[in-house]
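Participant: Starting off with a structure, shown below.
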Amino acid sequence: MKQSHFFAHLSRLKLINRWPLMRNVRTENVSEHSLQVAMVAHALAAIKNRKFGGNVNAERIALLAMYHDASEVLTGDLPTPVKYFNSQIAQEYKAIEKIAQQKLVDMVPEELRDIFAPLIDEHAYSDEEKSLVKQADALCAYLKCLEELAAGNNEFLLAKTRLEATLEARRSQEMDYFMEIFVPSFHLSLDEISQDSPL
């Protein structure tokens, strides 16, 4: 039986830091970001289903979000100002991402490939799935900005403003609900969010 390097590669997502051009109070890696995006994407899907008549598979959305940046283990996390410097660079980077996604899929044993390929290849996502994962991705980047700003790091002021515009462009009922119910707590200290806890 042939060995696969697939999970050994994915394990290295924890070595790739996000926001590489920014001074960070706390460094965030791609692995922990992916977990947070999965949790938020799952919540958005659940909110959509429960509150707004949606019919999406929240567990699949969480899985897609877990793998949404998997190709960065081969490409690295390119800083946003570089990635979107102009349309040509953005287009070329998308092509590089596609190649990296295919390379990861090719690492999976053939008998399992049909399970993992639709998780890694974003072209297999439905429009609704892609929208929910992108909303969650932007929300988590926004939450990172709030955390950095709360810690006194003004380096993230412009990023927060840019992400507010992104969130507005991707706005949905489920995102509005999440922003109203869950996001305000990110402005609070540990003591403040623990006041109601019996522990």
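Positions of Cβ are set from backbone N, Cα and C atoms, glycine also.
Quoted from Swiss-Prot, the note on mutagenesis experiment Arg18 to Ala is: Shows negligible enzymatic activity. The substrate binding site annotation in Swiss-Prot covers Arg18, Trp19, His33, Asp69, Asp77, Leu78, Pro79, Thr80, Asp137. Here the residue is the original one, but Swiss-Prot notes a mutagenesis experiment at this spot, Val30 to Ala: Shows reduced activity and affinity compared to the wild-type. Per Swiss-Prot, the feature domain 'HD' maps to 30-142; the stated evidence is sequence analysis. Under mutagenesis, Swiss-Prot gives His33 to Ala with this note: Shows negligible enzymatic activity. According to Swiss-Prot, the Co(2+) binding site annotation covers His33, His68, Asp69, Asp137, on the basis of experimental evidence. For the mutagenesis result His68 to Ala, the note given in Swiss-Prot is Shows negligible enzymatic activity. Swiss-Prot lists Glu72 to Val among its mutagenesis entries, and the accompanying note reads: Shows wild-type activity and substrate affinity. For the mutagenesis experiment Glu122 to Ala, the note given by Swiss-Prot reads: Shows reduced activity and affinity compared to the wild-type.
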Participant: Compare the C-alpha of His68 (mutagenesis position) with the C-alpha of each of the recorded positions Arg18, Val30, His33, Asp77, Glu122, and give the closest one.
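Facilitator: Result for His68 (mutagenesis position): the nearest of the recorded positions is Glu122.
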Participant: Note down the number of other Cβ atoms within 10 Å of the Cβ of Asp69 (Co(2+) binding site), including every protein chain shown.
Facilitator: 20
Participant: List the residues of the same chain that sit at least 6 positions away from Glu122 (mutagenesis position) in sequence and have their Cβ under 8 Å from its Cβ, in sequence order, or write 'none'.
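Facilitator: The answer is His68, Gln101, Lys130.
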Participant: Taking just the CA atoms, what is the gap between Asp137 (substrate binding site) and His33 (mutagenesis position) in Å?
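Facilitator: Here the two Cα atoms are 9 Å apart.
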Participant: With DSSP assignments reduced to helix, strand and coil, which class does Asp77 (substrate binding site) get?
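Facilitator: Coil, per DSSP.
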Participant: Within 8 Å of the Cβ centroid of the Co(2+) site residues His33, His68, Asp69, Asp137, which other residues of the same chain have their Cβ?
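Facilitator: Nearby residues not in the site list: Val30, Ser34, Val37, Ala65, Val133, Cys140.
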